[in-house]
Structure formats: structure tokens, C-alpha cells
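Beneath this line is the structure, given in C-alpha cells, with notes to follow.
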Amino acid sequence: MSVELTPPRSDGSVGFAPVVVPPAPRKPLRRRAVSDLEKLYKVKRRLVFGADDGAVDNDTSNNNSGSSSTTSRSRRKTAADVVSDSPKRTDDSSTAGEDGYTHCVHSCACTPGERHLLCCELVSIGDSVSVARCPLCSLGISTTYLSRGCCRGRSKVTGGDEDEEDEDEEENSQDEDRDEEEAASASSSGGLEWSDDSNSALSWSDENIIISPFPGLKCYVTTFEDIRQPVLLETGSAYLPVYVPYDESFCRNRCLERGGDDDDERDATLIGKGSFGQVWRLSDKKTALKAAASESINETLLTVWISGVVRSRAQDAGYRGELDDSVYCNILVATGSCLRHNLVSFASFDRDLYNYRGWHYAGLASYRRAFSGIADALRFLNLRCGVGHFDVTPMNVLINYDRADDRQIARAVICDFSLSQCHTEGTTGHCVVVFQQTKTVRALPKSAYYLTDIYHPAFKPLMLQKLCAIEPRKQFPKPSANRFCVSDLCALGHVAAFCLVRVLDERGQLKVRSTSEDALFGVARKTCDALARHSVDEVANFCSLLITRQLAYTATLLGSDDMREPMARLCDYFETVSDKDAPDRFRSVYKRARREIDGSYMVRLLLAASETEDGRYLLDNIRATCLMVDSEDLDVDPYKIFP
């Protein structure tokens, strides 16, 4: 059983109290693709406020559920969906779509969890490549003949009558004869070797070059000889390719240590579990593995791409890697990955801020250094790397504490890019990852910046939270690198307020968790559940309730006087976009939130903290970030926040 250090008694002694640590609040489910969403007409939404159960008008709820089902039916399948939905076949199925791409589906002996890695590619008809085998099991289409970078051979185009199919077969037969002559000629002149063996698989990618499905991008296998971790290697083209090397010993030493479904086979220890996967600490105590929760490799793609960009940009700026090249500028980056097991490796830390047990007034100076360092990391990530973190929470700040005094934080880093999105100007849609393991090139999903897809509901900046209360599917207002950076810093301000309440409340962390934090996370959990159900009206209602909880948290630290202006601006906004009675309902729910999140037990330590330089630094930056309620506030200088 854990114990919690309580505030010193009057006689100077220290007491201990048993603690039952609740699990960390989960974040929203994975963001939806752009094609999963439809534009909604702007309507005046009647804010419910105080309805904690999320009850909404039935007619409105039905309308939105119908919209969600329509959206789901109209969703365009991804390449992975095409493969997983297709029955296993022994021939090549290739169809030409309206977007100018040929969708090539290849059969292989891989499991569904492995098959999505390569067996379906979007192949440009003009100047790209057809991959005719699976790099994992080396099986695939054996009778596909390739010429001039186009998909040919026994590919059947769906549609048409039998006569047209006969004509196509005759034309294909003539094409095959011509292709055989050209291929034999190319082989004799030193080109790609061609074989008429019907059991041999063909691919344009070989031991020397990886030809990608993206026009103008060629990647050479020899590039991997000089790199050991994911790194960005710019070639002057319109692409930002991150090369991810692979060593066979990675699986032997790391993947297999995590073991299978039987816990007895594992040497690793499970230290974290959430919506996006599991985190394991290996037996060396220095390495952690994050295994994705789903078969999709999108999160692995995003993680290794951001890690490569951060590593490259940091080295260019003169930063040196720490902890085996796993930390740059207080950002935790991946040191390796395995697509077969869909996981990435990092350096291991003691714990995260949410599960940290050493909060104490004596550690105030170290907490200031920690938040200042995380702010530097967010500025570097947004302004130098072109990446918005969009998930700044206590659960995503990892720390090592001082072994001599666990009340002091020795090191803090930002981690977890599950909700991150790229905003590199001029290169959106051109961020690609080159994998040595499969000799393939894959692109990151395009960024959409939908407000419901970014940030944990409990720590979402207020100017975005209020927009979600009216239009949950609204996109980020006037996106830019500066605005994204300020938004991340505002989320960091809410995290600082959350942690400072733990430090200053003399009732101890156990009582804070069961009162103030429960009031905040209780509504946040309902918001996540509503997001999973795609219930737009419930999401809007719970976001409006979260605003009052976030303001109440801030008020316990700053006092009522500082809350008057942001409260007045929010009331004016709700009256304009909703109805004239909305401000009264908002004030009523805010008063109830103030009673639930009680700051009366913080008065003594709060006054003491306000008289110290470290305490004033934290309080001033909480004031600068947690009271931003208008989207225009995002245009401030990010270097003036947590400087």
C-alpha cells in the first residue's frame, strides 16, 4: 500500500496516510480523418450548463445522430481498410480511381495485424511504383509484370461486360509479350533483373534503392548505414523525409522481452496504459516501449517522424542528445521502432506528473524549473519543428526526481505525440517516413485541427473550450505556428495550476484527488464518452461545464478579483451565440464549481508562495495563460509566457 506525506504538524513531526492512487484520466479517442467529418451549418445552440448527465433535446440529438451515421457511411476507406476488408485471393486486383491513383491489393500469408503494413499501396500511374510482394512474409503476386513504372499484367479492372473483359485479356496478352522483350532487354543492359518464374515475387525496391509512391522522391538504402536513430534528412525537394533504421537485434532484445499474451513470458513491466496503447519498462530499467493499441500504424508513423525532425533540428541548433540520444531540448524522442510489433522505444523515466507523490512546498524552485523547461520544449516543437503537441497534460510530462530528496524534480520532459499534428508551412501532406525494415515510404495523415481532436478536455485552453461549447466540430481559429505555440503554452498553464493546487492544499493529495480533481475529471470523462459516441450536443454541454471547473481551479490560486474580466467576456460571448439566459446559467454553475473546488485550505501556503520569486513566477504565468478566453489572445508573443 502506498503512503502519502502529509503537511508537517505543529510539533514538527510528519505523518503518513494510506493512499489509493486512482488511475490517470484517459484522453479522447484517436482523432478522426478529415473525410470522417462533414461541415455543419452554424446554429444557435442552447447551452444546458448544469445538466451533468448530458441530457439534451431529443429532436436535436436525433438530428445529430443521423448526421453522424451519414458521415460514417460516407467515410472514404484508407489503404489499410481496403486490405483488411478484402478476401484473400491468389491474383492481383487493381482498380483505377477518380483521383488518378491505382489501388493495388496484394494477397499474402501475413496475419491481419501484419498485412496492413505494405500489402496495399496507392500507386501513381504516371511515375511511381508497384510493390508486388509483402516485405514481412515475402509472398505476394507472382505474375505481375512491371514496365515504365505502371501496374500491368494480370490486373483485372472491375466493371464491364464479358466481351470487354475478353478484349482486355487479348490486349494484356500483347502487352505482356512486349513487356517480356523490354524487361529482357533491360536485364541485359544492367537494369532490373526479370524472371519468367511464376512463383517469384517482383518489386521495384531492391537492396540499393527504395522507389516511393510519391513523385520526385527516391530514397537510397545506403543512407541507413550512417544513422542509428530516426532522423530527418532533407534533400531539397518538397518532402520532409525521416529515415528510420532497423536492426534485427531490436526484436530480439526489446520486442520479445515484452512477451506475448501470457504474463509469465514477459520480462518487462507494464507502467502505463491508455486509449492509445501500453507502455512497458524493460528489465534494464533504462528503456521503455510503447505498443500501439490498434493495428493502425499511424501513431507509430507520427511518433518516429516527429522524433526524427526534433533530433535533426536540435542538432542543427547545437543541442546535444541526452539519455542515449532520447532527449533533445526537454523533448522525449524515439530511439527505434518495429513495424511488425507496432511499437517504439524511448528512454525510461521515474514517473509522470500525475502519479508523482512528492509534491511539497519545499520543492517549489524545482517545479518552476520543470515548467520553464517544458515551455522551452513546446516553443522549440512548434516554432522550430513545425509540430503542435496538442496534448499537454500531467500524464504526458515525465520526470526523474532527486534521489536524495524526492520532493525535488531533477528532470522533466514532454512526451507522447498521439494527438500531435504537423503545421510545417508549405509541406502539409509531404511529411514522409522511410522505413528500412520494410523498404517502404509512408506519408503522415494530413492535419485537420478539429477542436474535438486536440487536447485532453480537462486541460484544453479556454478560448478553444468555449468554441467547443458552441461548435464542437469547429477547426482551430486562424491556424499559425505562433497560435499553436501559445495554445500549447496555455494548456501548460492549466497543468501548472493543477499541480500547484496539490502543492498548496494542506489537506494532502488524497483529499485533493477525491474533491477538486474528481470535480474536474468527472466532467472530462463524460466528455470523452460523448466524443466516443459522436454525440455533438453532449460534447457541447460538457465542454461548457468544463469551463466552469477550469475557472474554479484558477480562482483558488488567483482569487475572485482576477476572475471578473474573463467571466464578463465569457458571459457576453454566451449571450451572443446562445440565448439571453445563458449568462445567468453560466454564473450559477460556476458558483457550484467554486464550492466543489475549495481553495480555503490553501490560504496559508498560497500567501507564503506569493512572497517568493518562484511562487510569483508560477502564479504570474498561470494568470497569463488560464485567463485567455478569446481567440485573439493567441496572437501574443509566446516567449513572454513561462520565459
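Keep in mind that glycine also has a Cβ here, set from the backbone N, Cα and C atoms.
Every residue here is the original one, so none of the noted swaps is modelled.
Per Swiss-Prot, the feature active site, proton acceptor maps to ASP391; the stated evidence is sequence analysis. Look at ASP391 (active site, proton acceptor): DSSP puts it in coil.
The ATP binding site annotation in Swiss-Prot covers ILE271, GLY272, LYS273, GLY274, SER275, PHE276, GLY277, GLN278, VAL279, LYS290. ILE271 (ATP binding site) carries a strand DSSP state (E or B).
For 265-643, the entry in Swiss-Prot reads domain 'Protein kinase'.
Among the mutagenesis entries in Swiss-Prot is ARG45 to Ala, noted as: Complete nuclear localization; when associated with A-47.
Among the mutagenesis results in Swiss-Prot, LEU47 to Ala has the note: Complete nuclear localization; when associated with A-45. The residue drawn here is the original one.
Here the residue is the original one, while Swiss-Prot reports the published mutagenesis LEU47 to Ala with the comment Complete nuclear localization; when associated with A-49.
According to Swiss-Prot, the mutagenesis experiment PHE49 to Ala carries the annotation: Complete nuclear localization; when associated with A-47.
Swiss-Prot documents LYS290 to Gln as a published mutagenesis change and attaches the note Complete loss of kinase activity. Secondary structure at LYS290 (mutagenesis position), taken from DSSP and collapsed to helix, strand or coil, is strand.
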Binding-site residues compared (ILE271, VAL279) - highest count of Cβ atoms within 10 Å: VAL279
Rounded Cα-Cα span from LYS290 (mutagenesis position) to LYS273 (ATP binding site), Å: 9
Residue among recorded positions LYS273, GLY277, LYS290, ASP391 with least C-beta crowding, 10 angstrom cut-off: LYS273
ASP391 (active site, proton acceptor) versus LYS290 (mutagenesis position) - Cα distance in angstrom: 17
Cα-Cα distance linking ASP391 (active site, proton acceptor) and GLY277 (ATP binding site), given in Å to the nearest integer: 15
